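As a published mutagenesis entry, ALA48 to Asn appears in Swiss-Prot alongside the note: Reduces ATPase and activase activities 8-fold. Residues annotated as ATP binding site in Swiss-Prot, with sequence analysis given as evidence: GLY74, ASN75, PRO76, GLY77, THR78, GLY79, LYS80, THR81. As a published mutagenesis entry, LYS80 to Ala appears in Swiss-Prot alongside the note: Abolishes ATPase and activase activities. Among the sequence features in Swiss-Prot, the mutagenesis site TYR114 to Ala is noted as follows: Increases ATPase activity and abolishes activase activity. Swiss-Prot gives this note for the published mutagenesis LYS123 to Ala: Increases ATPase activity and reduces activase activity 5-fold. Here Swiss-Prot describes GLU138 to Gln as a published mutagenesis experiment; the accompanying note says: Abolishes ATPase and activase activities. Annotation of the published mutagenesis ARG194 to Ala in Swiss-Prot: Abolishes ATPase and activase activities; the original residue is retained in the structure shown. Under mutagenesis, Swiss-Prot gives HIS198 to Phe with this note: Reduces ATPase and activase activities 10-fold.
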Amino acid sequence: MTDAATAPTSIDLRAEYEGSGAKEVLEELDRELIGLKPVKDRIRETAALLLVERARQKLGLAHETPTLHMSFTGNPGTGKTTVALKMAGLLHRLGYVRKGHLVSVTRDDLVGQYIGHTAPKTKEVLKRAMGGVLFIDEAYYLYRPDNERDYGQEAIEILLQVMENNRDDLVVILAGYADRMENFFQSNPGFRSRIAHHIEFPDYSDEELFEIAGHMLDDQNYQMTPEAETALRAYIGLRRNQPHFANARSIRNALDRARLRQANRLFTASSGPLDARALSTMAEEDIRASRVFKGGLDSERRAAEALAR
């Protein structure tokens with residue numbers, strides 16, 4: 001506790017918030033991530049908690065460093081890794097961790113292939129992550145109860161010990177599908193008791209995915225014709241209901257393939273110089289050539305012509 005003779009008598013939380021740099025991190029989060037309001041609200045709550053704890057410490061009040069180990073649950077492509085990176089920066093700005101870096105791993109980075117291999121691998125990862133945030137994606141793969149010779153349990157035991165003993169210098173975030181994470185916690189109650197914050201990442205709406213696509217294209221100096229925009233909206237609605245849909249990740253992959261088609265279209269049709277606008281414009285056919293449309297633009301036109309006869 002702070003010496004009573006030197007402790008201030010009041011704290012301006014707004015000034016603390018702006019002076020810590022936390023405001024910049026949260027503003028970046030709002031700018032860079034579309035939607036995810038429930039997630040952003042939880043992050044702001046975490047920032048408020050740490051600001052109040054800092055204020056209590058400065059006023060000489062009893063305070064306890066909160067446990068901030070977390071689970072992020074949601075489908076792929078909903079921003080879990082990006083939010084973990086921002087969380088690391090926020091925790092550093094607010095003095096919770098020393099470095100504020102993110103170490104992102106999966107089972108393969110923690111679990112060895114033979115006896116005596118897992119402990120050194122896990123401890124090396126923890127050493128790199130100390131002072132920051134350790135993000136374990138698809139954490140449930142650490143636990144394989146159907147295989148008695150699996151070494152994942154050894155990694156789990158080491159993680160649990162460090163999460164308890166070093167919780168003031170390391171934040172562990174476990175991420176994955178909600179149902180699998182729930183089964184994982186039921187099978188490993190030690191994790192459930194050490195994780196105080198469970199944050200759900202909702203799927204993006206069609207409109208949010210379209211907005212995300214616009215940001216991705218802007219970042220690469222591309223634009224779409226109005227017809228291409230209509231095609232992309234249709235693509236999003238169809239792709240959502242097909243296998244292996246991964247939210248923003250699927251949109252990024254779709255735009256990468258559209259760039260390939262646009263480049264091939266320009267190269268094949270080119271008979272002279274192309275200006276910057278031509279090189280930067282996505283056309284309807286670049287989007288509708290996707291197999292998501294079951295044959296692309298030509299098949300749709302043929303079907304429309306057949307109906308018109």
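Here the Cβ of each residue, glycine as well, is placed from N, Cα and C on the backbone.
Note that the coordinates shown come from a computational prediction; the quantities given were computed from them, not determined experimentally.
So where do these features actually land, and what's packed around them?
Of all Cβ atoms in the protein chains displayed, 13 besides its own lie within 10 Å of the Cβ of ALA48 (mutagenesis position).
According to its DSSP assignment, THR78 (ATP binding site) is coil.
Other Cβ atoms within 10 Å of the Cβ of LYS80 (mutagenesis position) number 22 in total over all chains.
Of all the Cβ atoms in the protein chains shown, 7 others lie within 10 Å of the Cβ of TYR114 (mutagenesis position).
There are 14 other Cβ atoms within 10 Å of the Cβ belonging to LYS123 (mutagenesis position). DSSP assigns LYS123 (mutagenesis position) to a helical segment in the three-state reduction.
Long-range Cβ neighbours of GLU138 (mutagenesis position) (same chain, at least 6 residues apart, Cβ-Cβ under 8 Å): THR106, ARG107, ALA175, GLY176, TYR177, ARG180.
DSSP gives ARG194 (mutagenesis position) a helix state. Cβ neighbour count for ARG194 (mutagenesis position): 17 (other Cβ atoms within 10 Å of its Cβ, all protein chains included).
In sequence order, MET70, SER71, THR73 constitute the residues six or more apart from HIS198 (mutagenesis position) in its chain with CB-CB distances below 8 Å.
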Centre the Cβ atoms of GLY74, ASN75, PRO76, GLY77, THR78, GLY79, LYS80, THR81, go out 8 Å, and tell me which other residues of that chain have a Cβ in range of the ATP site.
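The surrounding set, listed in chain order, is PHE72, PHE201, ALA246, ASN247, ALA248, ARG249.
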Inside 10 Å of the Cβ of THR78 (ATP binding site), count up the other Cβ atoms and send me the figure.
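Total other Cβ atoms inside 10 Å, all chains included: 24.
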If you measure THR78 (ATP binding site) to LYS123 (mutagenesis position) at Cα, how many Å is it?
29
Only counting partners 6 or more residues apart, tell me which same-chain residues put their Cβ under 8 Å from the Cβ of GLY77 (ATP binding site).
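Sequence-distant Cβ neighbours: TYR204, ALA246, ASN247, ALA248, ARG249, SER250, ILE251.
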Among the recorded positions ALA48, GLY74, TYR114, report those whose Cα falls within 10 Å of that of LYS80 (mutagenesis position); none is a fine answer.
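Within 10 Å of LYS80 (mutagenesis position): GLY74.
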